[in-house]
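Chemist: Dropping the structure in here first, questions after.
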Amino acid sequence: MDESALTLGTIDVSYLPHSSEYSVGRCKHTSEEWGECGFRPTIFRSATLKWKESLMSRKRPFVGRCCYSCTPQSWDKFFNPSIPSLGLRNVIYINETHTRHRGWLARRLSYVLFIQERDVHKGMFATNVTENVLNSSRVQEAIAEVAAELNPDGSAQQQSKAVNKVKKKAKRILQEMVATVSPAMIRLTGWVLLKLFNSFFWNIQIHKGQLEMVKAATETNLPLLFLPVHRSHIDYLLLTFILFCHNIKAPYIASGNNLNIPIFSTLIHKLGGFFIRRRLDETPDGRKDVLYRALLHGHIVELLRQQQFLEIFLEGTRSRSGKTSCARAGLLSVVVDTLSTNVIPDILIIPVGISYDRIIEGHYNGEQLGKPKKNESLWSVARGVIRMLRKNYGCVRVDFAQPFSLKEYLESQSQKPVSALLSLEQALLPAILPSRPSDAADEGRDTSINESRNATDESLRRRLIANLAEHILFTASKSCAIMSTHIVACLLLYRHRQGIDLSTLVEDFFVMKEEVLARDFDLGFSGNSEDVVMHAIQLLGNCVTITHTSRNDEFFITPSTTVPSVFELNFYSNGVLHVFIMEAIIACSLYAVLNKRGLGGPTSTPPNLISQEQLVRKAASLCYLLSNEGTISLPCQTFYQVCHETVGKFIQYGILTVAEHDDQEDISPSLAEQQWDKKLPEPLSWRSDEEDEDSDFGEEQRDCYLKVSQSKEHQQFITFLQRLLGPLLEAYSSAAIFVHNFSGPVPEPEYLQKLHKYLITRTERNVAVYAESATYCLVKNAVKMFKDIGVFKETKQKRVSVLELSSTFLPQCNRQKLLEYILSFVVL
């Protein structure tokens, strides 16, 4: 790729950001712009005094309540009004008061006594798992099927030999898969972890009320399914350790077979871990591995039948971006199938949020820079432990969401009307290519609804499981506490990229903390803001530079501008992204609507007003564009509905104000008369076809027009929100630019490598506005999105995905429209 391509070459630059309009110095604001030392959240200053006072005196929010819409009966179970007030507890702080003994010797031996008094014994765990799995009907059928394929025309004797051969193979697989839990090993590991965690973590906080709900769930004699977010390898041990400390039996943990290494694998098996393949789909010859799938299914069914607890990581692998990744629902589908066969009466689902000040891996810069992932080995584990002992990784927070009934969730979904099945291509192409007649709004609506009514049971089942997985991950992500490193990294990258005085950073930190609490997210820290900020800066290490200035004897804090440091700061900054993600989407959509009019787009709206309906639809389309970046909203809500609610919050904050009646007179056509030139299909509306015709929605509605506040603090907040999505949108727009030079079919791994090299080169030559836009995660997500919306066709050649342009995007003009669409949201 030559340098001209890096500067966007011959592409129509009238739609591209002008570098002269961007100054990193815009990220730097004085303390006066954030307000005086009253530290009220800036966007709420226009609210009433009473509302502001209640905000400042608010208690910590209690996170993790289940969805009332999908599980109304579970909402009242395991919860009572006193639970939120039970407060936090540091799990690794143990002394003689946590044992039945007192005195000098008890103080010296408190760890040993505490571990010895935990309730763990052999009778808690599954027995005869291997034999029961091998004798299950599904496994027997799979063995017979595989044996028949090995010896299709053989005699009965040869067939018997083939069956025995397959059975031996099945036993070998189960030896790797089936865990043999050892109570003695759990106790020993508990004592070791108590020592280790105290050496490299300041504390591990849990909410006592949440643990009370989990304990109440264990008394139902139903299997529990723990579904945590996945940030670090420590996640595997952390949950088991916490449950052990509270006399709750250890769950069986699904682990990737990359951790099946000598000695370490034995430890994992003894603690309840069982290894599964990272890819279940195919055998080396390209066919489905019927035997392995049957064994895995039988193993999960047997554990649930014996009322064991399971722990599954829905993301499949550790998040390399700091955001909660999209769900991979393979194992979850096995759990749902088990319930549908009436083997067990019900399963209780418990999403789990885990937050670290600093993960023990430190960062994933190597993989984000495109280097291949190193395979785990005993030596790498030993080096990791030694490295951990040399450092302190700050605080950890684990949040257990309210348990909910899987049976109730499935029944509630079956009673809901089947909504339109919209693919990303159906949702976004009308916005990207509005002139395509086949994608007209009305036609898209009818087609999608007919497809949903004619959908097979299997497609509906897959959709149900995918929605369940998204529901769980959204709740787990919402439960994740915001850590001090998350806020400091976010402020340094997206408010003070050129540096800031420590005193101002502390003020802004306090403001951001209040903003987080106001959105019902909890914090993973407490104490004096200055101390907490210094703690975070210390943990961020070489990513932050501290210099002493002569002015007022002040310290000046600057984020490092090297690519690895920016990647690392972005990883921790993404820990706070989900707090503001919907507001950031509205802020970027606000820019898109206003910028379109500034470029002379067709509009009947006065220059100082914007259409709320147009803003909401524009934001809904951006939600679809970013849907590969994680779960943006609950699947029981449409993007249209969530965007509509977020615009309402902007009105509540005072960022947007509703135009006076006189201003709206004669300019607000009914919704039926409006023709958006980039209108999304009607199924994006949150109104159901089954709405009561007597309701207000049965009447003709008139659009609402809004004004944008011009106050400095509101404009600064909008800018901050827009910058949060800056790296994502720059990565997607750069990928769209790269598509202009696409030539011929190319293997997907090769294309990913070329695109990533292009983004890294832009960063190294200071062409990129956001260096963090070049992370490999964003490259993969952008290409996946382009496949989903129909830019690329994907074919398989020798088990390798090959990409080529679809007929829709063969014309250069359509690729240009894709680029223009993404750039319409980009603020520089």
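The backbone N, Cα and C atoms fix where each Cβ goes, glycine too.
Reproduced below are the annotations present in Swiss-Prot:
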BINDING   Arg278, Arg279, Lys288, Arg293, Arg328, Arg462  CoA binding site
MUTAGEN   His98 to Glu  Abrogates mitochondrial localization; when associated with E-89, E-100, E-101, E-102, E-107, E-108 and E-118
MUTAGEN   His101 to Glu  Abrogates mitochondrial localization; when associated with E-89, E-98, E-100, E-102, E-107, E-108 and E-118
MUTAGEN   Arg108 to Glu  Abrogates mitochondrial localization; when associated with E-89, E-98, E-100, E-101, E-102, E-107 and E-118
MUTAGEN   His230 to Ala  Abolishes catalytic activity
MUTAGEN   His233 to Trp  Abolishes catalytic activity
MUTAGEN   Met388 to Trp  Impairs catalytic activity
Chemist: For His230 (mutagenesis position), what is the secondary structure state per DSSP, taken as helix, strand or coil?
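Modeler: In three-state terms, His230 (mutagenesis position) counts as coil.
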Chemist: Are there residues of the same chain, six or more positions away from His98 (mutagenesis position), whose CB falls under 8 angstroms from its CB, and which are they?
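Modeler: Result: Ser110, Phe114.
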Chemist: For a quick check of packing: other C-beta atoms within 10 Å of the C-beta of Lys288 (CoA binding site), how many?
Modeler: 11
Chemist: Near His101 (mutagenesis position), which residues of its own chain have a C-beta under 8 A away, given they sit six or more steps off in sequence?
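Modeler: For His101 (mutagenesis position), the qualifying residues are Leu113.
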Chemist: Spatially, which candidate from the mutagenesis positions Arg108, His230, His233, Met388 is nearest to Arg328 (CoA binding site), comparing Cα atoms?
Modeler: His230
Chemist: Count the Cβ atoms, other than its own, that fall within 10 Å of the Cβ of Arg293 (CoA binding site), considering every protein chain shown.
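Modeler: The answer is 16.
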Chemist: I'm trying to understand the geometry here, so how far is the Cα atom of His230 (mutagenesis position) from the Cα atom of Arg279 (CoA binding site), in Å to the nearest whole number?
Modeler: 18
Chemist: In whole Å, how far is His233 (mutagenesis position) from Arg293 (CoA binding site) when you measure between their Cα atoms?
Modeler: 25
Chemist: Going by Cα-Cα distance, which of the mutagenesis positions (Arg108, His233, Met388) sits nearest to Arg462 (CoA binding site)?
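Modeler: Ranked by Cα distance from Arg462 (CoA binding site), first place goes to His233.
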Chemist: Counting distance between Cα atoms, which of the binding-site residues Arg278, Arg279, Lys288 is nearest Met388 (mutagenesis position)?
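Modeler: Among Arg278, Arg279, Lys288, Arg278.
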Chemist: Could you say whether, by DSSP, Arg108 (mutagenesis position) belongs to a helix, a strand or a coil region?
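Modeler: It is helical.
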Chemist: I'd like the Cβ neighbour count for Arg279 (CoA binding site), meaning other Cβ atoms within 10 Å of its Cβ, all protein chains included.
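Modeler: So the Cβ neighbour count for Arg279 (CoA binding site) comes to 10.
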Chemist: Rounded to a whole number, how many Å is the Cα of His233 (mutagenesis position) away from the Cα of Arg278 (CoA binding site)?
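Modeler: Their Cα atoms are separated by 15 Å.
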